[in-house]
Amino acid sequence: MSGSRPTQSSEGSRRSRHSARIIAQTTVDAKLHADFEESGSSFDYSTSVRVTGPVVENQPPRSDKVTTTYLHHIQKGKLIQPFGCLLALDEKTFKVIAYSENASELLTMASHAVPSVGEHPVLGIGTDIRSLFTAPSASALQKALGFGDVSLLNPILVHCRTSAKPFYAIIHRVTGSIIIDFEPVKPYEVPMTAAGALQSYKLAAKAITRLQSLPSGSMERLCDTMVQEVFELTGYDRVMAYKFHEDDHGEVVSEVTKPGLEPYLGLHYPATDIPQAARFLFMKNKVRMIVDCNAKHARVLQDEKLSFDLTLCGSTLRAPHSCHLQYMANMDSIASLVMAVVVNEEDGEGDAPDATTQPQKRKRLWGLVVCHNTTPRFVPFPLRYACEFLAQVFAIHVNKEVELDNQMVEKNILRTQTLLCDMLMRDAPLGIVSQSPNIMDLVKCDGAALLYKDKIWKLGTTPSEFHLQEIASWLCEYHMDSTGLSTDSLHDAGFPRALSLGDSVCGMAAVRISSKDMIFWFRSHTAGEVRWGGAKHDPDDRDDARRMHPRSSFKAFLEVVKTRSLPWKDYEMDAIHSLQLILRNAFKDSETTDVNTKVIYSKLNDLKIDGIQELEAVTSEMVRLIETATVPILAVDSDGLVNGWNTKIAELTGLSVDEAIGKHFLTLVEDSSVEIVKRMLENALEGTEEQNVQFEIKTHLSRADAGPISLVVNACASRDLHENVVGVCFVAHDLTGQKTVMDKFTRIEGDYKAIIQNPNPLIPPIFGTDEFGWCTEWNPAMSKLTGLKREEVIDKMLLGEVFGTQKSCCRLKNQEAFVNLGIVLNNAVTSQDPEKVSFAFFTRGGKYVECLLCVSKKLDREGVVTGVFCFLQLASHELQQALHVQRLAERTAVKRLKALAYIKRQIRNPLSGIMFTRKMIEGTELGPEQRRILQTSALCQKQLSKILDDSDLESIIEGCLDLEMKEFTLNEVLTASTSQVMMKSNGKSVRITNETGEEVMSDTLYGDSIRLQQVLADFMLMAVNFTPSGGQLTVSASLRKDQLGRSVHLANLEIRLTHTGAGIPEFLLNQMFGTEEDVSEEGLSLMVSRKLVKLMNGDVQYLRQAGKSSFIITAELAAANK
């Protein structure tokens, strides 16, 4: 299908389009910034935004002086906000290499209340920072500056030597230097005496608990809760949650304000209102505060001898730019606090962790939590740090909601497939418009129409019959060879009468079911979906559209999207395309329909029989696994009567299966656990499945003297075929041994060292921290598990140094795991009950450990919290053995990869020699034919180099490969591809002919020519291999250009490789299409080539005819404009 955007695209091409859009948007941002700086007070916001227009995704990025100057201005600004001061130090000598002009006044001025002794220190270039502060403060700074990740210790409380005034020192590293922001501790503020994340987390404990307790399934509820908690935590006049949409425009999705302020809920604003450069900085600095937009900024003076410009991007004091200050002033906002919400990209990640190279998920800026105040407002760094952590917790929940949305998309696809099958049973095609459900139920739309045998059937909001006929004629004239069109703007797609359709019809998806018959789906303009909850203005109160103001932004956004609808999703186009194929191939006449219907019912019945047999086999296997499992598993029916009791639970309790079956479960648990189990049963029977619930179960007969068994259980609702809950299954962990150890901790009243240092193998791995987050305990079992001795971790920050995502003793899998560990530790300090969660980390030796973490607070004799204890419960021996086998397989794969890397490296050396020799030859006098041959050789060398760079075959297969776009001609590609099979074809006397027209061969295209060359060479070689001696291979190509908008042309390329003989074996073609698990080398080569073609929004077909067969390769490229 053709369209204003590709209807089917891989993850790699989606990322490429997104990257190109960001680059293009940055250019637009730069121009707006330059216009603002040049125009001053005469800057016309609305006109400027309208002139820039929407960013075109397929437009090649450009780099110009305006953009470069803009980015340098953003990154290398030399101004800070005056509420604090800044020093930059040489990393080796701790001497000042830059300082803000207000630093001397804040850090060295004597206080009248504090008598000064000795000379006052002088602040300037070359000053040793330690001379400015008291001895304990200087010592603390020196210790922190020698720390690996200095940000872990922020903030550091220091006192000035002359005035004894307290400051928070906030440190970060940049290339070649250390930047320290000094923020004064306000008189009303209780100074934070201990550094580290755990201290700041306490400030947000209530808000975190509230977020954690929210049920999933509502992004709106999550955002509303977040802004309410931030509103209460920070005290700002207005708190908003911004969400960035796919096209980078923003929307206020939640808001809380103090009475009397105009609400901005529902506001949409153009992408330019928050420039891409600012978004990049938000990804780096996740919290940004502006204290007073009217304050005069302080300059930063740097040593003139420095060979580089200092960047203040990481500084908490960095001054906002004038354009943003003007925007705030127009909103009557004096102060702001912004928190970035950074989430994972929506791509897959392998479940099996790698000990050496664990790939991190790509991150993206989902949105912002923005606080505004009508008066100057300062938030101390500890509270800002707590807000940052709260934003990270919020981001984790946003991730989960996005994943749930993706699951809903999958359900929609399944629903669509059901609808398609339902339509398949009808009298096509009229049944798809005359019955229910109909084609409007297939995808979200405002209207749909069927043009069939020169008659029109309409549903919902559609153009008139006259306009529908005009659209059909336009498609036949301008998109004659395409099977359909999808666009979010008929105006931009080039339909002449698009504006006459009005706002009700902007976007369209259309497909052909025959040469004259079509189906249409229509969407109204985006603004129709937008509702701003802002206050209505008085008719006489008119906004100045030239000012940057929310209402102006909203109007500018509506101006940009006034001819656009919501874009068509890929899965929606898949559903439309599926319906198109069904109608084109399955319903040629009513007789065929009847036959097909009978065949379908027959197939469905066969599937039911197969499904029952398969279900019986699966059920038998599941029963066997449950019976032999090494963990306790039990089940009850809807009345609470036991109907499942495996060998392990019988062994632990001393109650046999026969004795347990039929008993009410509540009679088998300890009295103290009855209410817990009763609540869990009720919730599970209502469909709410709880996890990590701890209770005690009675023991019987020979086990009775051992006392009750302590279990931590996950509940799973059992459902029948109609999804009704008919029982509950419990999968448990036995925590009896661990509970015994913890009870001993309580009984010995703090004298726990005998247990901590006891090498008894029955004692689980234990570690602990003090109340400030420094590691204070690390028992022998923990040392054995991690490979880290006690002295290596004691007195290190548990969060960041011991467990972290970067340079830590025990590396965690990702940032989400790090945040969750912080939540658990924080909750353990503030709550009554111990926390139990799943936990995983990499040991020093690279082993990935998965376990259950139990955290409980440590109390002194007076009941004061002095830290936390953490216990690990490891997986069973059988599970560890299975993981060990998996790791062995992974190591074998790594060895093979190393061998492959060695071969690739050895190939590169002679390849470099060949390329050098070619360049030497290019410098000599050559004729036209010699130069053509040399160019073909160069293209082949580039192809080989590109293949050697392909380190991850799985990424190619999954479609996660970025294409390298550039201009080329088909003549270059076909010549280089053909040259690679000439040796083989000459050896078999196979003649290769090219029947492509000269115009197509010489047309300039835009795409990844080397990948296209690689694909064609592979298919040509396969064709030659299966062509008999003396046979022929014919190459032909056609090119169709579709106009997308006013300046972009889409080039639909089709190449046919026709060869004589019986053709490619069927099993190889199955391997190419991925329908067989065992793939040969030839099959893998075909499959990879097809995946590369699909990255170009194309595909490969194989057509068999009498005495000959053809590869038909299609690809979507851009037609380069000269």
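Backbone N, Cα and C define each Cβ position, glycine as well.
Heads up, this one's the original sequence, none of the swaps are in it.
Here Swiss-Prot flags CYS323 as phytochromobilin binding site, drawing on similarity to another entry. Secondary structure from DSSP puts CYS323 (mutagenesis position) in a helix.
Look at Swiss-Prot and you will find 618-688 tagged as domain 'PAS 1'.
Look at Swiss-Prot and you will find 695-747 tagged as domain 'PAC'.
Residues or ranges marked as domain 'Histidine kinase' by Swiss-Prot: 902-1119.
Record note (Swiss-Prot) on the mutagenesis of ALA30 to Val: In phyA-5; reduced binding to FHY1 and FHL leading to a reduced nuclear import under low fluences of far-red light (FR) light. Hyposensitivity to continuous low-intensity FR, and reduced very-low-fluence response and high-irradiance response.
Within its own chain, TYR242 (mutagenesis position) has GLY250, GLU251, VAL252, VAL253, ILE274, GLY367, LEU368, VAL369, VAL370 as residues 6 or more apart in sequence whose C-beta sits under 8 angstroms from its own. The note that Swiss-Prot attaches to the published mutagenesis TYR242 to His is: Constitutively active in the Pfr form, leading to a constitutively photomorphogenic (cop) phenotype and reduced accumulation in the nucleus.
Note on CYS323 (mutagenesis position): other Cβ atoms within 10 Å of its Cβ, all shown chains, come to 18. Looking at Swiss-Prot, you'll find the mutagenesis CYS323 to Ala noted as follows: Unable to bind the chromophore and cannot be converted to Pfr, fails to accumulate in the nucleus and to interact with FHY1.
GLY727 (mutagenesis position) has a Cβ environment of 21 other Cβ atoms inside 10 Å. For GLY727 to Glu, Swiss-Prot lists a mutagenesis experiment annotated as follows: In HY8-3; no regulatory activity.
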Ask   = What three-state secondary structure does DSSP assign to GLY727 (mutagenesis position)?
value = strand
Message = Averaging the per-residue pLDDT over the domain 'PAC' (695-747), what integer do you get?
response = 75
Query = If you run through the domain 'PAS 1' (618-688) with DSSP, how many residues end up as helix, strand and coil?
reply = 40 helix, 12 strand, 19 coil
Request  = Pop the Cα-Cα gap between GLY727 (mutagenesis position) and CYS323 (mutagenesis position) into the table, whole Å please.
outcome  = 62
